[in-house]
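What Swiss-Prot says about this protein:
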- ASP261: active site (ACT_SITE)
- MET244 to Ile: In mg543; defective expression of the proteasomal subunit rpt-3 in a pbs-5 (proteasomal subunit) mutant background (MUTAGEN)
- LEU245 to Phe: In mg563; defective expression of the proteasomal subunit rpt-3 in a pbs-5 (proteasomal subunit) mutant background (MUTAGEN)
- ASP261 to Asn: In mg572; restores the levels of slo-1 in erg-28 mutant background; when associated with A-263 (MUTAGEN)
- GLY263 to Ala: In mg572; restores the levels of slo-1 in erg-28 mutant background; when associated with N-261 (MUTAGEN)
- CYS277 to Ser: In mg555; defective expression of the proteasomal subunit rpt-3 in a pbs-5 (proteasomal subunit) mutant background (MUTAGEN)
- GLY293 to Arg: In mg544; defective expression of the proteasomal subunit rpt-3 in a pbs-5 (proteasomal subunit) mutant background (MUTAGEN)
- LEU334 to Phe: In mg557; defective expression of the proteasomal subunit rpt-3 in a pbs-5 (proteasomal subunit) mutant background (MUTAGEN)
Amino acid sequence: MSFQVSVAVNDGPFQKKSVTPNTTIGDLNNDAILIWKDTAIVYDISDESKNFGPTVTLEQLGVTQISMVYIYTTAFPCPSGDLRSIVPAQVRLISQFASAASSIFNGQSSSSAQSAQRTRRVEQDDEGEKSMFSRKLLDSPATFKALSENMFFRLKNEPHKLGYGLPELVERFLAKKDMTYKEFEQMFRSYVEEEVHKEEIIKNNPNSAEAKMFLEAKRNKELIDEQYLHSMTHHPEDMIAVTMLYINLTINGVPVKAFIDSGAQKSIMSMACAERCGLNGLIDRRFQSMARGVGGTEKIEGKIHLCDVKVEDAHFSCPFEVMARREMDLLIGLNVLRKHGCCINLKTSRLEFGNGTTTPFLQSNEIDSHLKEIMALPEEEMQFEDGST
């Protein structure tokens, strides 16, 4: 079965190549001396311990349709003489971008490359410990006790580091974090016995329905891990919380930061914002009702039928439902966006109005400042839809 894979030669641009699992390295490039797959070297002609050559197939190198393949040939300079000193330019750029993005958005001092390396080390450590789960371990009280004590200490102090390779064990532990060591030892023995039982079924009766179920779960986890690593390496921006869309505007001379939400049917103003802008007396309380949405049900205190909103140098008349909620000052919903022919231009990061007025979306630091200072919210309450602060 053929599939397409992304291939870059000597730090050149990626090209899509139609290949099959039996496609050889010689078919791709007969002068290949070093090949990276994603973030690891999988082909090194100088490695005498392995029989590398043009006849090696992509299947032998573990190349799949989501793999990124970097090929280096005899024409690529290697001043150090060590082929393994060659690192793909794309990987270096991704690491630099991820490091900068991590520092800006998450305030982390370490680079994403170091983070990915730590993730791989944790994964390898956890898988190494998991590979120790055997009948021999269960039959050796001293060895089992030493391992269970080590696991108990790590789960008490750094469960997140075990969550990648041993998620089920971490989940069981966190369900009862205050358990004693004796209780943990019993739970850990039960967990190890289950894992050993699965491996024994797969080994002794691979064609059984139970074995096939275990194998499928194992393959799915491997695929998830591969996709996660691929995403961390080639799409690090996906790991950064997206900044929600806010704009600056003015109501009655009072500056307001408005949240742009094209998924909201109506536009909403908080009672605090209405009072701050001197609009409290214009609330028509005959329009009291209940609003139902993803966040639950909230009471609408009334409606402001016509509110003059100034964006840049233009004025727009907007209706607003008024709520007592304080988590959001002002929400511009679809009714106002459609009324004024607005376009959310993510390419230029601006909100464009039908009359030609445009205004930029705010940066994350401006939004944080708004939530803390204007809304007077504690920092721990500043949570966006994805749960990030």
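Please read every residue number as a count from 1 along the shown chain.
Keep in mind that glycine also has a Cβ here, set from the backbone N, Cα and C atoms.
Sequence unchanged from the original; the noted substitutions are absent.
Where Swiss-Prot records a feature, it is marked here on the structure.
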residue: LEU245; record: mutagenesis position; contacts (Cβ under 8 Å, 6+ apart): PHE259, ILE260, ASP261, ILE344, LEU351, PHE361
residue: GLY263; record: mutagenesis position; contacts (Cβ under 8 Å, 6+ apart): LEU334
residue: CYS277; record: mutagenesis position; contacts (Cβ under 8 Å, 6+ apart): ILE251, ASN252, VAL254, VAL256
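DSSP assigns LEU334 (mutagenesis position) to a helix in the three-state reduction. Secondary structure at LEU245 (mutagenesis position), as computed by DSSP, is coil. Residue density at MET244 (mutagenesis position): 15 other Cβ atoms are found within 10 A of its Cβ, drawing on all protein chains shown. Within 10 Å of the C-beta of LEU334 (mutagenesis position) we count 15 further C-beta atoms, all protein chains included.
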